[in-house]
Amino acid sequence: MKITAINVFQVDLPLREGRYSWSNGNFVEVFDSTVVEIETDEGLKGYAECCPLGSAYLPSYALGVRSGLQELAPHLIGKDPLNIGEINRVMDAALRGHPYAKAPIDIACWDLLGKATGQPLYTLLGGAAQDDVALYRAISQEAPEIMAKKIEGYAAEGYTKFQLKVGGDANDDINRIHATRSVLKKSDLLVADANTGWTRHEAARVVGAVSSLDVYIEQPCLTYEESVSIRRRTALPFVLDEVIDGPNTLVRGIAEDAMDCINLKISKVGGLTKAKLMRDLCIAHGIPMTIEDTWGGDIVTAAIAHLARSTPSEFTFSATDFNSYGTVDIAEGAPKRVNGRMTTSDLPGLGITPIFDVLGEPVARYS
């Protein structure tokens, strides 16, 4: 099998809540998502999606996905998409860094591998380890009482795990954490995610002020070293996300006991190939994961579901159904939330079919 063409689509994904806000005043109202279609000489087509969380969350941005694909695509025409290791080596040789731009190529090749072998991706990624996966709900940064009310609403929909967007004023964040924890059941999980927004002294204040609560602290500070400093000052369970951006940083974090859990975002690390490697390293070292991505719609959600379903439940801290946050469907067959959980299709590959009436014409074609 050979790649004959790579088509690139752009689609806007508005939010049901109107705005998603996180640390340092950052927010997005409409996400800019990129969908990739790989055509082959055997008629099979593979699909993937990449949707950065704006331009201030990670070193990634929406136009960068499409610029990266423009650089990568000419090197991939004529290559065997089922030889995914070689595809990744070609991409790494052609473009240093920029894993998020490589991710949709990698994922689309996995989709093709599933279709070529007649197997769903969760089978290829390790086999079904659970029937469905528990989801968390991200609570956009607002006033404490508004966030608490939103948590109550989502709890009524079946969610039992919540990620609270903090990383603003330390006093406000202390109030946010107390207000939201107070409306949850004892068995519900709450993660206070600062998204690198606190300085070290602010983080120290917050973890001290909420030390009596059942809450996880996620990515308090900008750097690995600052975050680990806070880790050493608290007994609260600790999650790292932004600073665990590949296998090397994961190995360092494991060796230095830097975290209890990680947030594994598929596009952040370059696609399913490296995400699977990191997933397996985490399992080997007893590190549970939130399995997700930066953002996306139906196709991103399908990739998340397959990786999460092939991960044992005791190592799946949670996953994300991004397609429930938006108002636009871009693919048929995508996972749908049922009582705070989701599962995958059993169809080959990702099990989705893009809705081209929504995607429109490609913004770029490489052949």
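For all residues, glycine too, the Cβ spot is worked out from N, Cα and C.
For all the noted positions, this structure keeps the original residue and models no substitution.
As recorded in Swiss-Prot, the features of this protein are as follows:
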- Lys165: active site, proton donor/acceptor (ACT_SITE)
- Lys265: active site, proton donor/acceptor (ACT_SITE)
- Asp193, Glu218, Asp241: Mg(2+) binding site (BINDING)
- Lys165 to Ala: Loss of enzymatic activity (MUTAGEN)
- Lys265 to Ala: Loss of enzymatic activity (MUTAGEN)
Cβ atoms near Lys165 (mutagenesis position) (within 10 Å, other residues, all chains): 25
Sorted by sequence, non-Asp193, Glu218, Asp241 residues with Cβ within 8 Å of centre, Mg(2+): Gln163, Val191, Ala194, Asn195, Gln219, Val239, Leu240, Glu242, Asn263
Which number gives the other C-beta atoms within 10 angstroms of the C-beta of Asp193 (Mg(2+) binding site), all protein chains shown included? 27
Tell me the Cα distance separating Lys165 (mutagenesis position) from Asp193 (Mg(2+) binding site), rounded to the nearest angstrom. 5
Binding-site residues listed as Glu218, Asp241, least Cβ neighbours within 10 Å: Asp241
Long-range same-chain neighbours of Lys265 (mutagenesis position), Cβ under 8 Å, sequence gap at least 6? Asp241, Glu292, Asp293, Thr294
C-alpha of Lys165 (mutagenesis position) to C-alpha of Glu218 (Mg(2+) binding site): distance in Å? 10
